[in-house]
Amino acid sequence: MATLKVSDSVPAPSDDAEQLRTAFEGWGTNEDLIISILAHRSAEQRKVIRQAYHETYGEDLLKTLDKELSNDFERAILLWTLEPGERDALLANEATKRWTSSNQVLMEVACTRTSTQLLHARQAYHARYKKSLEEDVAHHTTGDFRKLLVSLVTSYRYEGDEVNMTLAKQEAKLVHEKIKDKHYNDEDVIRILSTRSKAQINATFNRYQDDHGEEILKSLEEGDDDDKFLALLRSTIQCLTRPELYFVDVLRSAINKTGTDEGALTRIVTTRAEIDLKVIGEEYQRRNSIPLEKAITKDTRGDYEKMLVALLGEDDA
């Protein structure tokens with residue numbers, strides 16, 4: 001469930017564009033007005049506001065926001081105002097500019113989006129960067145990371161609920177044998193993770209637990225803690241089977257470490273507010289005994305804090 005609260009009475013896009021223009025004029029930017037508008041509009045509404053702003057003022061709203069705002073607040077507003085496919089393309093491109101730690105972002109985009117959402121991200125990547133996402137991922141990665149990540153970002157999974165229980169039994173056995181032999185990079189393991197539907201993967205790993213007496217993630221914990229590929233494999237499985245638990249882990253790490261990881265915090269809130277941030281928040285509170293909103297407000301300040309709280313649906317609007 002989403003946390004985004006869209007206003008009951010939404011003005012015309014031209015009116016929103018005019019109000020945003022007003023927020024940029026004068027001696028100082030009116031950040032509260034910007035939040036009151038953009039943080040309470042759906043992706044489609046934000047898209048139309050951008051179009052109206054461009055038609056009326058001959059400027060790209062994103063460029064104006066970039067010029068008027070700064071720091072973490074600017075990042076949150078810009079990510080939020082982008083269309084979801086554009087946003088994922090940007091996040092993925094940024095990840096290909098960095099090294100190992102960014103592999104998780106590529107995996108996250110590939111595994112927590114629907115097939116259609118991932119396709120839109122790849123199309124947006126083509127349009128924005130004049131090359132393919134898989135091309136940049138292949139260039140950015142090597143070895144086992146390349147095999148896994150290129151397979152994941154090029155995936156187009158069946159989205160239905162139908163599963164083949166015979167296949168689940170066969171592949172649970174196959175995966176168990178590979179894990180037992182520590183062949184974590186086996187092509188069949190990568191094939192299963194990158195081509196099977198999420199329903200089929202869940203059926204396979206449920207059968208794995210039934211047949212072998214422990215969850216697959218528990219089996220993978222027996223590997224080398226310093227093995228970065230194994231860590232990415234664990235995160236991949238978690239994203240495909242229980243994404244809310246993956247996001248809780250990322251949020252907890254982002255908020256609880258010395259010095260907040262605003263990049264991860266902003267990414268999760270802006271990408272999940274229209275999808276399942278309510279479920280993530282409930283799981284966060286269950287596991288950490290503190291509401292997500294309270295954890296965030298303890299570690300953030302100013303307009304950045306106000307924006308995140310608004311996307312959590314916890315402001316007064």
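Every residue, even glycine, has its Cβ placed from backbone N, Cα and C.
Per Swiss-Prot, the features are:
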- F24, G26, G28, E68: Ca(2+) 1 binding site (BINDING)
- I255, G259, D299: Ca(2+) 2 binding site (BINDING)
- T300, E305: Ca(2+) 3 binding site (BINDING)
- H40 to A: Loss of peroxidase activity (MUTAGEN)
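The Cβ of D299 (Ca(2+) 2 binding site) lies under 8 Å from the Cβ of I255, T260, each of these being in the same chain and 6 or more residues away along the sequence. Cα spacing between E68 (Ca(2+) 1 binding site) and G259 (Ca(2+) 2 binding site): 26 Å, rounded to the nearest whole number. For the recorded site, G259 (Ca(2+) 2 binding site), the DSSP three-state label reads coil. The two recorded residues, T300 (Ca(2+) 3 binding site) and G259 (Ca(2+) 2 binding site), show a Cα separation of 10 Å.
When the Cα atoms are compared, H40 (mutagenesis position) and G26 (Ca(2+) 1 binding site) turn out to be 24 Å apart.
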